[in-house]
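Student: Reproduced below are the annotations present in Swiss-Prot:
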DOMAIN    6-84  domain 'RRM'
DOMAIN    143-299  domain 'PPIase cyclophilin-type'
MUTAGEN   Tyr9 to Ala  Decreased affinity for RNA
MUTAGEN   Leu39 to Ala  Decreased affinity for KMT2A
MUTAGEN   Glu42 to Ala  Slightly decreased affinity for KMT2A
MUTAGEN   Lys45 to Ala  No effect on interaction with KMT2A
MUTAGEN   Arg47 to Ala  No effect on interaction with KMT2A
MUTAGEN   Phe49 to Ala  Strongly decreased affinity for KMT2A. Decreased affinity for RNA
MUTAGEN   Phe51 to Ala  Impairs protein folding
MUTAGEN   Phe51 to Asp  Abolishes interaction with KMT2A. Abolishes inhibition of KMT2A activity
MUTAGEN   Arg191 to Ala  Expected to disrupt proline isomerase activity. Abolishes inhibition of KMT2A activity; when associated with A-196
MUTAGEN   Phe196 to Ala  Expected to disrupt proline isomerase activity. Abolishes inhibition of KMT2A activity; when associated with A-191
Amino acid sequence: MATTKRVLYVGGLAEEVDDKVLHAAFIPFGDITDIQIPLDYETEKHRGFAFVEFELAEDAAAAIDNMNESELFGRTIRVNLAKPMRIKEGSSRPVWSDDDWLKKFSGKTLEENKEEEGSEPPKAETQEGEPIAKKARSNPQVYMDIKIGNKPAGRIQMLLRSDVVPMTAENFRCLCTHEKGFGFKGSSFHRIIPQFMCQGGDFTNHNGTGGKSIYGKKFDDENFILKHTGPGLLSMANSGPNTNGSQFFLTCDKTDWLDGKHVVFGEVTEGLDVLRQIEAQGSKDGKPKQKVIIADCGEYV
């Protein structure tokens, strides 16, 4: 597989972004082999762009689909394939040294979103002063009983925002109740990255490559009204636009670079401590230290 299909150019980076931030942002899409952030040695700061190399070309393509024109530390970033035309494989020269395309785009951010500032859409958390019980009357609540290793860890209770994303919420609700004949019970959280997210929902292949929705194999992104504003938010995992199935993730922290790319459809109302126990089983590459199983799940009626 050509290296150029695996190396991404990431431009428009804020000063706060470092290799750890980039690793956390891009690791959900696959194994990363290298991250380079060129420095300006006069200012001792990075130059506003970076290169992320994936092990597999298809993972790099998924990262482009999800991360291009997303927001990271308040800046809209560009994510494209790096195109080092004159550098041979194995060369020790940095890939940005001869690439006019990179010089053109380094440090550039998109301006389109500036006009939209000030009209921020509703966020996933409830409005200040509004009791959670008010939404519970119209929105379903579901639960998952978690087992870590061979020991019960507790229950996570979640409110599904059917008032905002009814199709996505109904898919998740039915997968919790198994009323369609299949669902989450007995499946695992196969990808866990501390300070980022815990991903599960692949009840067919159990490795992030499978799962299915109640509507068939995949369904479209419903909307992106709700945002990834903090820990305990429930969002759809995908492999690009309009590829929702059954896989989902629970955020461990604010992950605003996923806004507009993944559909947020719920939030943890009880059991955030259980989510933290799941998070503690994670690793930088996402492989859990112990098996984390959804031992039981269902709906509060």
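Counting starts with 1 at the first residue shown.
The backbone N, Cα and C atoms fix where each Cβ goes, and this holds for glycine too.
Original residues throughout; no substitutions modelled.
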Student: Quick one: of Tyr9, Phe49, Phe51, Phe196, which of the mutagenesis positions has the smallest count of other CB atoms within 10 A?
Tutor: Phe51
Student: I'd like to know which of the mutagenesis positions Tyr9, Leu39, Glu42, Lys45, Arg191, Phe196 sit within 10 A of Phe51 (mutagenesis position) at the Cα level.
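Tutor: Near Phe51 (mutagenesis position), where near means Cα within 10 Å, the mutagenesis positions are Tyr9.
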Student: Among the mutagenesis positions Lys45, Arg47, Arg191, which residue has the fewest other Cβ atoms within 10 Å of its own Cβ?
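Tutor: Relative to the other mutagenesis positions in Lys45, Arg47, Arg191, Lys45 has the fewest Cβ atoms within 10 Å.
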Student: What number of additional C-beta atoms lies within 10 angstroms of the C-beta atom of Glu42 (mutagenesis position)?
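Tutor: Here the count is 6.
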Student: What's the number of neighbouring CB atoms sitting within 10 A of the CB on Leu39 (mutagenesis position)?
Tutor: 11
Student: Out of Tyr9, Leu39, Lys45, Arg47, Phe49, which of these mutagenesis positions is nearest Arg191 (mutagenesis position) by C-alpha distance?
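Tutor: Of all the candidates listed, Tyr9 is nearest in space.
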Student: Taking only the mutagenesis positions Tyr9, Leu39, Phe196, which one has a CA atom nearest to the CA atom of Arg47 (mutagenesis position)?
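Tutor: So, of the listed mutagenesis positions, the one sitting closest to Arg47 (mutagenesis position) is Leu39.
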Student: Taking the Cα atoms as reference points, how far is Lys45 (mutagenesis position) from Leu39 (mutagenesis position) in Å?
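Tutor: Per the Cα atoms, Lys45 (mutagenesis position) and Leu39 (mutagenesis position) stand 6 Å apart.
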Student: Kindly report the helix/strand/coil residue split of the domain 'RRM' (6-84) according to DSSP, in that order.
Tutor: 22 helix, 28 strand, 29 coil
Student: Between C-alpha atoms, which of these mutagenesis positions comes nearest to Phe49 (mutagenesis position): Tyr9, Leu39, Glu42, Phe196?
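Tutor: The answer is Tyr9.
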Student: So what pLDDT does the domain 'PPIase cyclophilin-type' (143-299) average out to?
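Tutor: A mean pLDDT of 95 is what the model gives the domain 'PPIase cyclophilin-type' (143-299).
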Student: I want to verify one value. Collapsing DSSP to three states, which class is Phe196 (mutagenesis position)?
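Tutor: Reduced to three states, the DSSP call for Phe196 (mutagenesis position) is coil.
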Student: Roughly how many Å lie between the Cα atoms of Glu42 (mutagenesis position) and Phe196 (mutagenesis position), rounded to a whole value?
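Tutor: About 33 Å separate the Cα atoms of these two residues.
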